[in-house]
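I have placed the structure first, in the form of structure tokens, so that the comments after it can refer back to it.
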Amino acid sequence: MFRLNSLSALAELAVGSRWYHGGSQPIQIRRRLMMVAFLGASAVTASTGLLWKRAHAESPPCVDNLKSDIGDKGKNKDEGDVCNHEKKTADLAPHPEEKKKKRSGFRDRKVMEYENRIRAYSTPDKIFRYFATLKVISEPGEAEVFMTPEDFVRSITPNEKQPEHLGLDQYIIKRFDGKKISQEREKFADEGSIFYTLGECGLISFSDYIFLTTVLSTPQRNFEIAFKMFDLNGDGEVDMEEFEQVQSIIRSQTSMGMRHRDRPTTGNTLKSGLCSALTTYFFGADLKGKLTIKNFLEFQRKLQHDVLKLEFERHDPVDGRITERQFGGMLLAYSGVQSKKLTAMQRQLKKHFKEGKGLTFQEVENFFTFLKNINDVDTALSFYHMAGASLDKVTMQQVARTVAKVELSDHVCDVVFALFDCDGNGELSNKEFVSIMKQRLMRGLEKPKDMGFTRLMQAMWKCAQETAWDFALPKQ
């Protein structure tokens, strides 16, 4: 009897021991899983604000409602601004050739903020549908949406407001008339412009829009490497099929290409190959020609020149010159600098050039040619910095001559230093200058077209998958 009681007591003791030691591990596992769940919930909560901003860029079908609501609120303020502005201009009595300064009211600022969010976070399909202004109806009755070259520049330039009564899926309707279209060809693009090669009137289709943004957002070196990879016989030329492969690979690496999804409902599908006008331009009428990297890079250079020319003309130059503040605005357009600092930099520029002589297009183009070599410029400026030399205006002009083979005028250097000489000692803040100029060179097209929420969730999911077994297995 005593033996049976002892055995039962030992058995119960063993069961209790197993329950105690076995139950402590699940408790620890549950604590770890609860900690992971808490961190995940915190990350989702922190991302809610980002999603809210994203929703503003995606949800409104057009800006008509926004314009009407904001117009009522800002009507009185706008009228006051206009009245005050008219009084000031009447008192100052400016020169007849001078343009009146156009002040943006509360309503315009809110609309431009909304349009900037569209440029930054929307899909290529929505960007194209919002900033395109023409819908051409063909003789069979089929309709296709087109951009003008000015629309294209506006779609990639921050703070450029879309014309009134034109917005998402709101267009000027034109019926196709071959004779009239041919007569109006020079209305949208000059004969020497690269846009003239795009077909009727120099208009830009959705496929052309994706192709042009790809060309603008891809460095020259990337195209050189891609051409060499598909040049199997080493003659430096590619045929049409090989070029389509080059284009597809390059496009898949850009932010526009990664965000694009074909949308048959809107008609914005990425057609295989290029438009007929571009294929003829690159490969001849029979499409059996060869395209060299030299000819393609010349096409890229002309495109950059024409886009820069359109940007210059948008500032309404007087006697072929734009003001120093307008040039500074071109440099800072894609900087991403906070509004307060941006305002301070513009005020500093206005202080230095109250009665400036302005800048010609040749001076502006020389500086942007200098920017095309910004990586080499960064290296050269770093060498000067390590050698203890000051980065003054003479140094910048020397770097431009050595690296980019262009001459920067003294006046251009004065404007650049007025913007980036923070402490006023006559020396350039090269780190900030180089970082902002790299963004300006790519026109903001290299930035991801999202708020980063998707990438955050993908990283969290990958981390959870890799660490799940570590939480589940007991510690040794």
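Each residue's number is its place along the chain shown, starting with 1.
Backbone N, Cα and C atoms are what each Cβ position is placed from, and that goes for glycine too.
Note that the structure is predicted; figures quoted are calculated from it, not measured.
Residues annotated as Ca(2+) 1 binding site in Swiss-Prot, with experimental evidence given as evidence: Asp231, Asn233, Asp235, Glu237, Glu242. Residues or ranges marked as Ca(2+) 2 binding site by Swiss-Prot: Asp421, Asp423, Asn425, Glu427, Glu432. The feature domain 'EF-hand 1' is assigned by Swiss-Prot to 218-253, with sequence analysis given as support. Summarising the annotation, Swiss-Prot assigns domain 'EF-hand 2' to 408-443. Quoting Swiss-Prot on the mutagenesis of Tyr114 to Ala: Decreased ability to inhibit MCU channel activity in absence of calcium. According to Swiss-Prot, the experimentally introduced change Arg119 to Lys is described as follows: Does not affect interaction with MCU. In Swiss-Prot, the entry for mutagenesis Lys126 to Ala states: Abolished ability to inhibit MCU channel activity in absence of calcium. The structure shown retains the original residue. Recorded in Swiss-Prot as a mutagenesis result, Arg129 to Ala carries the remark: Decreased ability to inhibit MCU channel activity in absence of calcium. For the mutagenesis result Arg154 to Lys, the note given in Swiss-Prot is Does not affect interaction with MCU. Under its mutagenesis annotations, Swiss-Prot gives Asp231 to Ala the following note: Abolishes mitochondrial Ca(2+) uptake; when associated with A-242; A-421 and A-432. Here the residue is the original one, while Swiss-Prot reports the published mutagenesis Gln253 to Ala with the comment Does not affect interaction with MICU2 in presence of calcium; decreased interaction with MICU2 in absence of calcium. One entry in Swiss-Prot concerns the mutagenesis experiment Phe383 to Ala. Its note says: Abolished interaction with MICU2. Where Swiss-Prot documents Gln398 to Ala as a mutagenesis experiment, the accompanying text is: Does not affect interaction with MICU2 in absence or presence of calcium. A mutagenesis experiment is reported in Swiss-Prot for this position, Glu427 to Ala, and the note states: Does not affect interaction with MICU2 in presence of calcium; decreased interaction with MICU2 in absence of calcium. Swiss-Prot lists Glu432 to Ala among its mutagenesis entries, and the accompanying note reads: Abolishes mitochondrial Ca(2+) uptake; when associated with A-231; A-242 and A-421. Here the residue is the original one, but Swiss-Prot notes a mutagenesis experiment at this spot, Cys463 to Ala: Abolishes interchain disulfide bond and heterodimer formation with MICU2.
All features noted in Swiss-Prot, drawn onto the structure.
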residue	record	CB count, 10 Å
Tyr114	mutagenesis position	19
Arg119	mutagenesis position	21
Lys126	mutagenesis position	19
Arg129	mutagenesis position	23
Glu237	Ca(2+) 1 binding site	17
Phe383	mutagenesis position	11
Gln398	mutagenesis position	14
Asp421	Ca(2+) 2 binding site	20
Glu427	mutagenesis position	17
Glu432	mutagenesis position	14
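Residues Asp231, Asn233, Asp235, Glu237, Glu242 make up the record's Ca(2+) 1 site, and a Cβ search at 8 Å around their centroid adds Phe230, Leu232, Gly234, Gly236, Val238, Asp239, Lys290 from the same chain.
Here the domain 'EF-hand 2' (408-443) returns a mean pLDDT of 81 for the predicted model.
Under DSSP, residues within the domain 'EF-hand 1' (218-253) fall into helix, strand and coil as 24 helix, 2 strand, 10 coil. Between the CA atoms of Arg154 (mutagenesis position) and Asp421 (Ca(2+) 2 binding site) there is a gap of 30 Å. In the structure shown, the C-beta of Asp231 has more C-beta neighbours within 10 angstroms than that of any other entry among the recorded positions Asp231, Asp235.
When the alpha carbons of Gln253 (mutagenesis position) and Glu242 (Ca(2+) 1 binding site) are compared, the span between them is 17 angstrom.
Sorting the domain 'EF-hand 2' (408-443) by DSSP state (H, G, I as helix; E, B as strand; all else coil) yields 24 helix, 0 strand, 12 coil.
Taking the C-alpha positions, the distance from Lys126 (mutagenesis position) to Arg119 (mutagenesis position) comes to 9 Å. The binding-site residues shown are Glu237, Glu242, Asp423, Asn425; of these, the one with its CA atom nearest the CA of Cys463 (mutagenesis position) is Glu242. Within the set of binding-site residues Asn233, Glu237, Glu242, Asp423, Asn425, the entry lying nearest in space to Glu432 (mutagenesis position) is Asp423 (CA atoms). Fewest other C-beta atoms within 10 Å: among the binding-site residues Glu242, Asp423, that description fits Asp423. In sequence order, the recorded positions near Glu242 (Ca(2+) 1 binding site) (Cα within 10 Å of its Cα) are Asp231, drawn from Tyr114, Asp231, Asp421, Asn425, Glu427. Here the candidates are the recorded positions Arg119, Asp231, Asp235, Phe383, and by Cα distance the one nearest Asn425 (Ca(2+) 2 binding site) turns out to be Phe383.
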